[in-house]
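Heads up, the thing below is written out as structure tokens.
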Amino acid sequence: MLDNFNQPKGSTIGVLKDGRTIQEAFDSLPRLESFSGSTATDKLRAAITLGVSEVAIGPVEGNGGRPYEFGDVVIPYPLRIVGCGSQGINVTKGTVLKRSAGASFMFHFTGEGQAQRPMGGGLFNINLNGDTATALGDIIKVTQWSYFKANNCAFQNMAGWGIRLKDVMESNISGNLFRRLGGPSGGGILFDDVRSAVTDNVNNLHIEDNTFALMSGPWIGSTANSNPDLIWIVRNKFEFDGTPAAPNTVDSYVLDFQQLSRAFIQDNGFTHFTTERNRYVGVLRVGATAVGTIKFEDNLLFACESAGLIAGGIVVSRGNVNNQGSATTAIKQFTNTSSKLCKLERVINVQSNGNVSVGQQILPDGYINMAELPGNTRLPSEYDADGETTSVLRVPANTQVRQWSVPKMYKDGLTVTKVTVRAKGAAAGAILSLQSGSTVLSTKSIDAGVWKNYVFYVKANQLQETLQLRNTGTADVLADGMVFGKVDYIDWDFAIAPGTLAAGAKYTTPNQSYLDVAGMRVQAVSIPMFDGPTTGLQVWVEATSANGSFVVVMKNDTGSELVTTVTRCRVRAFVS
């Protein structure tokens, strides 16, 4: 019935399609007091026995000014419980419910034991409270259910959980208040263990446009056997504005997921979470057994101490902003120990005066994180403080690093390309080989314990559909990222030893073959450059074969002996 409002978005006054006002619609619902029973719990159970689809609960004035008390009410079908709203946070007016003393929960929407899964139902326009501020258990439980909704409600005043979800799908929790909840054994919303199989989980759940405040424990969290999947946590407010009756006894995180997969945590506001404020050491923690992709994007982490800890999962973090006073007091970036690919961009720090004190990370043009490339072997990703984007691949000996497709534009028979790889050896004996199919094009010995750039050139006639890098050595390689692209020139640097030249004498450098590097694509060469003075010498480049090689000639054109000190020569070979 309440889905049929003909009401413009944002309006507080509306009518049904049949012309009735909202108040008339509410008054036409079956009222709690119309059912038999001596207590509110008894009356609601009587309504459930009759199978009514909706029950309206009026303001506390109809109950002598006291909250309606409910305890351990099991709801086995899609019942809608509708209130008339409430006034104020610590309410005394409106539809106010309270869990009965000694109860484990207030309401349990459960499809267990049903021939068919319940679809629909939920809570609307109600203020729901625990029996005491230190009571444990749950206010609401939902099990084996689809299309559950909790809209425009408040969940408050208990050390247990506001909402516990188990095997709940296609559901929505939006426009609610979660406040004065949680403790060492509680929190706001919990994704509980799977019911029987891993697919009996919480999935396709939207938690949107809610306000969370004054809580302990995880404000949203999951257990180690929960497997939540396809979760939206969007446009919520998470604000620390005090500690509830049951404070945290261990370091805690606002969003704390032991397991999570395919999640969108976006456009939320987090405020004032620090160790000094109820031991909130970070905003987000993802456990080591998390497996799927989690996007943490475009959130405002104002006056927060730390972004959090990523121990598992494939986490993408970008567009997040902090507002600390300076770079030295800016938010601590994510700690990443996940063995899976994570791409964690810096949380930007913008001071109150508008100055950016911690900005975006600048990456080289065309830079690709190695872990983002495809491959034929699952490789562990690990944290390295000196990694370009913190996640690097550990590649065992005799294993493919990654492979990539060559752009068709480069396969014109004319283009020479360059691969620059940032890598380090875990120990001596690491070797990187660039291959086209099974053909080895070039190899590089990788120094142990130090990050360096290693450059490979690929001739035009070597560019096949794909290229690959392999560790062909005997030690692990840590591979960070690479840049692959067309080159216009190659700087050719080599050792020379002209020594002392008599008057009129010439020195010819060792032969330099560019055939294996650039093929026959060299169009021109530059004037040779040296690492010392060449006063009195004539220098030039001579081609030495039709297959692509050259020497540099140095001639003493003076009338006396010349002592040279140069030891290296560089020639730029233009290939485009």
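Every residue gets a Cβ built from N, Cα and C, even glycine.
If you look up Swiss-Prot, you'll see Glu170 (among others) marked as active site. Residue density at Glu170 (mutagenesis position): 15 other Cβ atoms are found within 10 A of its Cβ, drawing on all protein chains shown.
Among the features that Swiss-Prot reports, active site is placed at Asp229 (among others). Residues within less than 8 Å, Cβ to Cβ, of Asp229 (mutagenesis position) and separated from it by at least 6 positions along the same chain comprise Asn201, Val202, Asn203, Ser261, Arg262, Gly292.
Here Swiss-Prot flags Glu239 (among others) as active site, drawing on experimental evidence. According to DSSP, Glu239 (mutagenesis position) sits within a strand segment.
Per Swiss-Prot, the feature active site maps to Asp241 (among others). The Cβ of Asp241 (mutagenesis position) lies under 8 Å from the Cβ of Ala213, Leu214, His272, each on the same chain and at least six residues away in sequence.
Shown in sequence order, Thr143, Gln144, Trp145, Val194, Arg195, Asp200, Asn201, Val202 are the residues of the chain, 6+ apart in sequence, with a C-beta less than 8 angstroms from the C-beta of Asp167 (mutagenesis position). Looking at Swiss-Prot, the entry for mutagenesis of Asp167 to Asn says: 8 times decreased enzymatic activity.
Here the residue is the original one, while Swiss-Prot reports the published mutagenesis Glu170 to Gln with the comment 2000 times decreased enzymatic activity.
In the three-state DSSP reading, Asp229 (mutagenesis position) counts as strand. According to Swiss-Prot, the mutagenesis experiment Asp229 to Asn carries the following note: 256 times decreased enzymatic activity.
Record note (Swiss-Prot), mutagenesis Glu239 to Gln: 2000 times decreased enzymatic activity. The unchanged residue is displayed. Around Glu239 (mutagenesis position), a 10 Å sphere centred on its CB holds 17 further CB atoms from the protein chains shown.
While the structure shown retains the original residue, Swiss-Prot records the mutagenesis experiment Asp241 to Asn with this note: 15000 times decreased enzymatic activity.
Reported as a whole number, the C-alpha separation between Glu170 (mutagenesis position) and Glu239 (mutagenesis position) equals 27 Å.
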